[in-house]
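Pulled from Swiss-Prot:
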type	residues	note
BINDING	GLY9, ALA10, GLY11, PHE12, VAL13, GLY14, ASP33, ASN95, VAL118, ASN119, ASN120	NAD(+) binding site
BINDING	ARG82, ARG88, ASN120, ARG151	substrate binding site
ACT_SITE	HIS175	active site, proton acceptor
MUTAGEN	THR187 to Cys	Forms an intersubunit disulfide bridge, which makes the enzyme more resistant to thermal denaturation. The mutation does not alter the quaternary structure of the enzyme
Amino acid sequence: MRKKISIIGAGFVGSTTAHWLAAKELGDIVLLDFVEGVPQGKALDLYEASPIEGFDVRVTGTNNYADTANSDVIVVTSGAPRKPGMSREDLIKVNADITRACISQAAPLSPNAVIIMVNNPLDAMTYLAAEVSGFPKERVIGQAGVLDAARYRTFIAMEAGVSVEDVQAMLMGGHGDEMVPLPRFSTISGIPVSEFIAPDRLAQIVERTRKGGGEIVNLLKTGSAYYAPAAATAQMVEAVLKDKKRVMPVAAYLTGQYGLNDIYFGVPVILGAGGVEKILELPLNEEEMALLNASAKAVRATLDTLKSL
């Protein structure tokens with residue numbers, strides 16, 4: 001029996017995620033949105049590409065949550081877009097209501113699903129989704145670190161003049177300007193990145209990574225990134241559905257790891273069929289821990305705002 005993936009939100013990120021997933025033939029796809037005609041039109045358009053691109057999965061669009069029943073993975077991309085000059089925290093009031101509505105309707109219909117959150121502020125919305133769904137925390141995760149690490153790897157490859165395929169990089173922390181790229185855990189085909197890039201340039205790359213989402217928002221003027229976020233989301237879905245045991249940074253629920261409790265936070269995990277199968281604790285130095293704690297403080301402040309609504 002084919003796997004089933006439901007994507008809630010048929011905007012740029014949602015529909016592009018559907019395209020990546022269809023191309024990978026990971027399962028039948030349901031694209032849901034509250035705007036009548038939009039998910040149906042995008043799903044039909046994508047399905048009509050299947051004879052050309054050669055993927056054999058069904059893609060359907062709907063406004064009815066009943067059509068998402070018995071999903072193996074639920075991806076939530078619904079949310080207000082981020083505008084120039086707007087912080088992720090500005091989005092919290094609007095997107096909290098959207099998240100509650102989506103999860104309260106979708107989760108009961110797919111009690112065994114893994115939920116992947118993609119809306120902002122990411123860490124707080126993932127916490128809210130876990131609370132509303134009542135699912136085990138390991139089956140509710142947030143997509144942030146895979147995207148942020150991809151940006152980091154891209155910038156390293158550009159600077160070093162090497163293939164992006166050979167760059168491995170890790171980062172941690174909240175999804176936002178306080179994320180913590182980790183040059184000490186970044187390599188090019190196993191060679192420390194410091195052998196290729198001078199410390200001052202590496203520091204600039206770290207800062208560009210932190211501002212990566214905002215850079216694209218400022219360039220586009222009327223929207224935000226969607227190709228890379230969708231590709232990152234599809235990679236996480238693939239890790240779950242194929243039980244790949246991928247090591248990747250995701251927003252996971254912490255119960256004492258890194259000295260943090262009752263918070264969704266970007267950390268390296270082993271991702272498989274059960275969602276987060278293990279949280280990996282890296283031996284961070286004093287400077288890295290200070291940055292991590294500062295990031296956690298920012299995430300906690302957003303979470304406190306959420307809880308006060």
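Including glycine, each Cβ sits where the backbone N, Cα and C put it.
Here the features listed in Swiss-Prot are painted onto the structure.
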| residue | record | Cβ contacts under 8 Å, 6 or more apart |
| --- | --- | --- |
| GLY9 | NAD(+) binding site | LEU32, ASP33, VAL76, THR77, SER78, GLY79, CYS102, ASN119 |
| GLY11 | NAD(+) binding site | ASP33, THR77, SER78, PRO81, TYR226 |
| VAL13 | NAD(+) binding site | THR77, VAL118, TYR226, PRO229, ALA230, THR233 |
| ARG151 | substrate binding site | THR209, GLY212, ALA228 |
| THR187 | mutagenesis position | VAL167, GLN168, ALA169, VAL193 |
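According to DSSP, GLY9 (NAD(+) binding site) sits in a coil region rather than a helix or strand. Between the CA atoms of the residue listed as 'active site, proton acceptor' and ASN120 (NAD(+) binding site) there is a gap of 9 Å. DSSP gives ARG151 (substrate binding site) a helix state.
Look at THR187 (mutagenesis position): DSSP puts it in a strand.
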